[in-house]
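Colleague: Dropping the structure in here first, questions after.
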Amino acid sequence: MCAAEVDRHVSQRYLIKRRLGKGAYGIVWKAMDRRTGEVVAIKKIFDAFRDQTDAQRTFREIMLLREFGGHPNIIRLLDVIPAKNDRDIYLVFESMDTDLNAVIQKGRLLEDIHKRCIFYQLLRATKFIHSGRVIHRDQKPANVLLDAACRVKLCDFGLARSLSDFPEGPGGQALTEYVATRWYRAPEVLLSSRWYTPGVDMWSLGCILGEMLRGQPLFPGTSTFHQLELILETIPLPSMEELQGLGSDYSALILQNLGSRPRQTLDALLPPDTPPEALDLLKRLLAFAPDKRLSAEQALQHPYVQRFHCPDREWTRGSDVRLPVHEGDQLSAPEYRNRLYQMILERRRNSRSPREEDLGVVASRAELRASQRQSLKPGVLPQVLAETPARKRGPKPQNGHGHDPEHVEVRRQSSDPLYQLPPPGSGERPPGATGEPPSAPSGVKTHVRAVAPSLTSQAAAQAANQPLIRSDPARGGGPRAVGARRVPSRLPREAPEPRPGRRMFGISVSQGAQGAARAALGGYSQAYGTVCRSALGRLPLLPGPRA
């Protein structure tokens, strides 16, 4: 690792272990928090505010992760650290072992139970997002992270949009641009429909399910026209009413040219041993008309994931998500950066631990306590990820029907970062932001303090905070870590780490599934790289924090 790649104030806080991947727009490292011993993934985004598009995407992703990060199937953003050059930015995430794209590419590593388990967790995350009237718009295997216990974390919210900020039309909300990966785009997106609904995510989930069942993408189109061609050769042709409902100006002309081509059935694309309930769910998700696709809540009740279904653990938000800056307000890149840095400085002054009451989810305290006591059943560990010790078998929770299926349960972890993102629904926003603030739970006060918006003053404040310690006059003037619990100053003893014999991680390996969209839009990938099977077996288990 080149020392110049990591700013000094970042390396003082996190011990960089190794680089997981590098692309044109960023680097991802595996690291360890020097204070807590927690293993994390640090993503450095190059020129995160190079233009209005990238600045808005960075701002949007951080704000949405703030809203959704309390869900067990959505990646947790632990820390946001501005770079010294005032252009790059560091995002610190919880560490995951691999992504679904890498696992599928290895071939025959997932048993039927693993596929059901993974898809159930994806549906659970999607239901939570949609309950806040947000659509992800970029669900694909590379954005589905996995760990050794087969736990799923949905990531990369840079293209997500809040439907609350857009006018509603006859078929949904009006969105102006869409640049997600082509292979997972819904027909209404390919046909430039003027109205989008949560159905675009359900189509993407259908494509992900089909790819897990088939072992390769269902519709690997090389162009928009070819993508439509592959889709309409497989699913039932739409009716005239369904075409008119899309609100597309030229959908009828395109479909007229494609409707006479030879056809094939969806089950012909899948292996002969595909479970009948999997095929049925796939057909219900890959319906041409968005309003005829299953919703996430309906799909959770489908027989394919019935053994995991437990309504008390399938959370919903109590209110819509509204970003601090209205989606319709186009700020300049420096304005997005200033707003974000103001919020970082404000959070550092008011660092506090998140409370369960602030999560903005409909879940009882008893269910939350039960979720902390249980973990994923060890019988569903995929062989490719079996690098951690097996967990003890816990009691199986009962569902509302009285029988005892296997359930997915993810233990919530705690962390004390210097910059603790506020809990969802805290209602806080930067000074001067337009639009409505997020709805706050009853009894939760919002705090908005004025911060000088100039970059000079912010840089000075940042430089003063770079050592990540401050003096505490009340405790005798000694240094203390802001927002962190006190732990012994001695670092956890590191286990010897074997040097890899070959290149283990590479962003380019999964480029086929990502398509050329990333290069075209000038964005960045949040994939954590591709992991080979032998490399996973050599990954050392880092010790946790000492008592």
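Glycine is treated like the rest: Cβ placed from N, Cα and C.
Modelled residues match the original; the substitutions are not represented.
So Swiss-Prot lists the following for this protein:
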DOMAIN    14-305  domain 'Protein kinase'
BINDING   LEU20, GLY21, LYS22, GLY23, ALA24, TYR25, GLY26, ILE27, VAL28, LYS43  ATP binding site
MUTAGEN   LYS43 to Arg  Loss of autophosphorylation and activity
ACT_SITE  ASP138  active site, proton acceptor
MUTAGEN   THR176 to Ala  Loss of autophosphorylation and activity. Loss of autophosphorylation and activity; when associated with F-178
MUTAGEN   TYR178 to Phe  Loss of autophosphorylation and activity. Loss of autophosphorylation and activity; when associated with A-176
Colleague: If you count other Cβ atoms within 10 Å of each one's Cβ, which of the recorded positions LYS22, LYS43 has the most?
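Modeller: The largest 10 Å Cβ neighbour count belongs to LYS43.
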Colleague: Quick one: Cα separation, LYS22 (ATP binding site) versus LYS43 (mutagenesis position), in Å?
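Modeller: A Cα-Cα distance of 10 Å.
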Colleague: Over all pairs within LEU20, GLY21, LYS22, GLY23, ALA24, TYR25, GLY26, ILE27, VAL28, LYS43, the annotated ATP binders, what is the largest Cα to Cα distance, rounded to whole Å?
Modeller: 14
Colleague: Looking only at Cβ atoms, how many others are within 10 Å of the one on ASP138 (active site, proton acceptor)?
Modeller: 27
Colleague: Among the binding-site residues listed here (LEU20, ALA24, VAL28), identify the one with the smallest other-Cβ count within 10 Å.
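Modeller: Taking LEU20, ALA24, VAL28 as the binding-site residues, the minimal 10 Å Cβ count falls on ALA24.
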Colleague: Taking only C-alpha atoms and a 10 A limit, tell me which of ALA24, VAL28, ASP138 are near LYS43 (mutagenesis position). These are the recorded positions.
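Modeller: Those close enough are VAL28.
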Colleague: What mean pLDDT score does the domain 'Protein kinase' (14-305) have in the model?
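Modeller: PLDDT averaged over the stretch: 90.
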Colleague: I'd like the Cβ neighbour count for GLY26 (ATP binding site), meaning other Cβ atoms within 10 Å of its Cβ, all protein chains included.
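Modeller: Taking every protein chain into account, the count is 22.
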